[in-house]
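Chemist: To start, I am sharing the structure in question, which I have written as structure tokens.
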Amino acid sequence: MVNLVIVSHSSRLGEGVGELARQMLMSDSCKIAIAAGIDDPQNPIGTDAVKVMEAIESVADADHVLVMMDMGSALLSAETALELLAPEIAAKVRLCAAPLVEGTLAATVSAASGADIDKVIFDAMHALEAKREQLGLPSSDTEISDTCPAYDEEARSLAVVIKNRNGLHVRPASRLVYTLSTFNADMLLEKNGKCVTPESINQIALLQVRYNDTLRLIAKGPEAEEALIAFRQLAEDNFGETEEVAPPTLRPVPPVSGKAFYYQPVLCTVQAKSTLTVEEEQDRLRQAIDFTLLDLMTLTAKAEASGLDDIAAIFSGHHTLLDDPELLAAASELLQHEHCTAEYAWQQVLKELSQQYQQLDDEYLQARYIDVDDLLHRTLVHLTQTKEELPQFNSPTILLAENIYPSTVLQLDPAVVKGICLSAGSPVSHSALIARELGIGWICQQGEKLYAIQPEETLTLDVKTQRFNRQG
């Protein structure tokens with residue numbers, strides 16, 4: 001049995017969709033709960049994660065609960081609700097990307113017939129097929145399986161085999177974006193039939209281009225030929241990275257000791273409701289992004305001044321990642337539709353991007369979510385005018401945290417910060433790479449046992465075995 005939850009910004013819309021869906025039911029074989037609008041008579045449009053949680057709980061007496069959402073923060077509220085639910089209930093829940101009205105009606109009919117959760121989702125996702133056919137539009141199945149447009153006589157293409165050991169991660173992808181942006185041509189990058197625009201470093205990353213993958217550039221326009229030549233030269237140069245046949249041999253790192261210090265970045269308070277105009281909020285966001293881009297230029301220069309070219313390339317890549325027109329466009333759309341603050345819109349957009357990275361199955365690319373979180377934090381600091389200063393240490397210290405941003409690690413003094421020990425994190429994150437380059441001991445993914453450590457307790461990190469020892 002599958003029950004449904006409808007999540008909408010508008011109470012009237014949510015109830016209306018629910019009313020339509022119940023017309024499809026001939027029995028109580030599918031329960032429907034509504035979580036729509038917020039309890040504020042003056043500003044009733046919005047979503048509430050607690051409401052979503054309670055709605056799910058009210059229909060959790062089924063094998064699965066399918067959550068249908070309209071847009072924007074409805075998805076974020078649903079994801080937050082999953083974190084609030086008891087694990088045994090959360091395990092039953094699936095979130096559906098289908099259109100709210102047609103998808104809910106199709107899901108209701110399917111669930112009422114006794115279909116399993118996968119069939120219900122399939123029917124919801126294909127709910128627009130009848131309308132497409134009536135309007136003479138191509139099937140969505142065709143679009144999903146072949147997202148690249150058909151070649152025409154003017155379009156040229158060139159395929160290369162990627163020889164970068166870690167694929168097209170942030171640094172080589174940023175080199176690709178920068179290089180192709182200089183040509184007057186319409187371009188697409190294609191891998192296995194899926195196309196993205198080379199203007200967006202984030203779209204390129206989500207293609208998950210790995211070592212030995214074939215990547216094709218399709219170009220059309222006055223400078224198409226020049227773009228293809230530059231693309232080939234980039235590939236031959238491994239997109240600016242040194243070609244390595246095998247992973248580099250890590251230098252042996254001796255155990256490091258110090259006093260435990262729990263580190264947490266400053267928390268930025270994000271208000272959803274805005275008292276400003278949309279244009280004023282857009283200006284605030286652009287200014288905060290500009291300030292963050294200046295921060296990244298400073299970090300790049302700091303690394304270059306220390307002869308750390310690989311680290312400088314990381315923050316140069318961050319600059320490209322942040323300066324992505326699609327991110328600003330998505331945030332501007334939220335500002336238009338939800339009349340929210342710039343920080344709320346930006347948080348929504350970058351959290352969604354961070355989650356997309358976390359869902360990748362390539363460990364190296366997956367770890368880039370930490371870079372996105374770093375950029376979000378830095379921008380929120382500027383938007384909320386929050387003062388942030390790193391703690392100063394006078395004796396050997398081991399930093400303890402759930403995770404730590406790359407920009408934070410670069411600003412640490414390795415003379416006193418001897419090691420970093422995380423409950424989460426990733427051994428292939430840029431934070432880990434920077435720590436190793438600076439000679440700071442690094443262990444991660446230690447889980448809850450990390451929090452048994454007392455502040456000021458003496459710790460020794462064994463980097464080789466990825467374990468810590470408490471010395472009282």
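The backbone N, Cα and C atoms fix where each Cβ goes, and this holds for glycine too.
Nothing has been swapped: the model has the original residues at all the noted spots.
Just lifted these from Swiss-Prot, have a look:
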ACT_SITE  H9  active site, tele-phosphohistidine intermediate
ACT_SITE  H430  active site, tele-phosphohistidine intermediate
DOMAIN    1-135  domain 'PTS EIIA type-4'
DOMAIN    155-242  domain 'HPr'
MUTAGEN   H9 to A  Loss of phosphotransfer activity
MUTAGEN   H169 to A  Loss of phosphotransfer activity
MUTAGEN   H430 to A  Loss of phosphotransfer activity
Chemist: I want to check the contact list for H430 (mutagenesis position): same chain, sequence separation of six or more, C-beta distance under 8 angstroms. What comes out?
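Modeler: V170, I314, A367, R368, I370, D371, P406 - these are the non-local Cβ neighbours of H430 (mutagenesis position), listed in sequence order.
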Chemist: Any idea what the Cα distance is from H169 (mutagenesis position) over to H9 (mutagenesis position), rounded to a whole Å?
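Modeler: Here the two Cα atoms are 36 Å apart.
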Chemist: Would you identify which of the mutagenesis positions H9, H169 has the most other C-beta atoms lying within 10 angstroms of its C-beta?
Modeler: H169
Chemist: Check the domain 'PTS EIIA type-4' (1-135) for me and report the mean pLDDT.
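Modeler: On average, pLDDT over the domain 'PTS EIIA type-4' (1-135) sits at 87.
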Chemist: What does DSSP give as the helix, strand and coil breakdown of the domain 'HPr' (155-242)?
Modeler: 33 helix, 22 strand, 33 coil
Chemist: Going by DSSP assignments with H, G and I as helix and E and B as strand, what are the residue counts for the domain 'PTS EIIA type-4' (1-135)?
Modeler: 66 helix, 22 strand, 47 coil
